[in-house]
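Below you'll find the structure I mean.
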Amino acid sequence: MRHRQIAVRDTTLHVAEIGSGGTPVLLLHGWPEFWATWLPLMNRLHDQFHLIAPDLRGFGDSEKSAVPRSDVGANSHADDMAALLGALGLESVGVVGHDVGAYAAQALARRHPQLVDRLLFFNCPTASVGGAWVHHGHVNEVWYQSFQQLGLAEALVGTSRETCALYFRHFLEHWSHRKDAFEPAFELWIDNFMKPGNLRGGFDWYRSQNALRLAAIDGHPTPSVRIHQPTRVHWGRHDPILKSEWSAFVPEHFDDARISFCESAGHFVHVEAPDEAADVLAEFFGGR
């Protein structure tokens, strides 16, 4: 595993890479995650692909903002990734997105289509979800999206290692169908979020998405260009926060999307069912 700090635009991103041959594949993590969420796949596929796992702006070991920001949404992350690929000398890559990374991957395909050969998603939220965010039975799932925009959220969650662990254990267990999926790496997760600025970096995503999400809930989603690249979606059947039935919205945004489901996983298919996820990735990007 190689680790680098690479200057892009107005920030510096941490990038983990493994594998020197084969198709380059960019792995875009979600929240509450960072580059290491891809380790199960990187360990399985490094002999077939050049795997590139950055920490998104504000996450992991990438540069942090000194103050809360509300301008680091999907387009910002997409432009960061375009600059990163340029710095790495890569003209076109396969892209894997999950959660926040799924939004960023879609924005990358729309804003910089020449850089994206094909797309794989381990859940694929779209603007068409709209009012489903606050439907009966789901509204209680999204409380954290408002809480994390408050100034006190960072102070409360980061009061101590214990409070940080309590907070993130909730999401890693509740969103997983296999409840012990993150247990081997749990302390690494808390190490990550206890680093200065790492709570803020993740919370900034929700500040940045708030206006767009509220508009979509009100029936006014941001118009988007359809994505033409070949696309594969492998959604965890038991995902409680990005529900698998929302896969029905995917064809509204993609011209060439194949959708399947992981019956043994919730939100984190790549961690809960890594063998299956690795097989899907390898088949789609031509590794085996």
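Backbone N, Cα and C atoms are what each Cβ position is placed from, and that goes for glycine too.
Per Swiss-Prot, the feature domain 'AB hydrolase-1' maps to 24-274. Per Swiss-Prot, the feature active site, nucleophile maps to D99. Among the mutagenesis experiments that Swiss-Prot reports, Y103 to T is described with the note: Large increase in catalytic activity toward (R)-styrene oxide while maintaining activity toward (R)-epichlorohydrin. Looking at Swiss-Prot, the entry for mutagenesis of Q145 to W says: Large increase in catalytic activity toward (R)-styrene oxide while maintaining activity toward (R)-epichlorohydrin. The feature active site, proton donor is assigned by Swiss-Prot to Y206, with similarity to another entry given as support. Per Swiss-Prot, mutagenesis Q209 to N is noted as: Moderate increase in catalytic activity toward (R)-styrene oxide. For L212 to W, Swiss-Prot lists a mutagenesis experiment annotated as follows: Moderate increase in catalytic activity toward (R)-styrene oxide. Mutagenesis annotation in Swiss-Prot: R213 to N or A, described as Large increase in catalytic activity toward (R)-styrene oxide while maintaining activity toward (R)-epichlorohydrin; the structure shown retains the original residue. According to Swiss-Prot, the feature active site, proton acceptor maps to H267.
In the displayed structure, how are the listed features positioned relative to their neighbours?
Long-range Cβ proximity for D99 (active site, nucleophile), meaning a same-chain Cβ under 8 A and a gap of 6 or more residues, is found for H29, G30, W31, E33, N123, P125, L242, H267.
Taken residue by residue with DSSP, Y103 (mutagenesis position) is part of a helix. Cβ neighbour count for Y103 (mutagenesis position) (all protein chains, 10 Å cutoff from its Cβ): 25.
Using a 10 Å radius centred on the Cβ of Q145 (mutagenesis position) and all shown protein chains, the other Cβ atoms total 17.
Around Y206 (active site, proton donor), the same-chain residues six or more apart in sequence whose CB sits under 8 Å from its CB are Y144, Q145, S146, Q148, Q149, listed in sequence order.
Cβ neighbour count for Q209 (mutagenesis position) (all protein chains, 10 Å cutoff from its Cβ): 19.
Take the CB of L212 (mutagenesis position) and look out to 10 A: across all protein chains shown you find 16 other CB atoms. In the three-state DSSP classification, L212 (mutagenesis position) falls within a helix.
Around R213 (mutagenesis position), a 10 Å sphere centred on its CB holds 19 further CB atoms from the protein chains shown.
In the three-state DSSP scheme, H267 (active site, proton acceptor) is classed as coil.
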Would you count the other C-beta atoms found within 10 angstroms of the C-beta of H267 (active site, proton acceptor) for me?
26
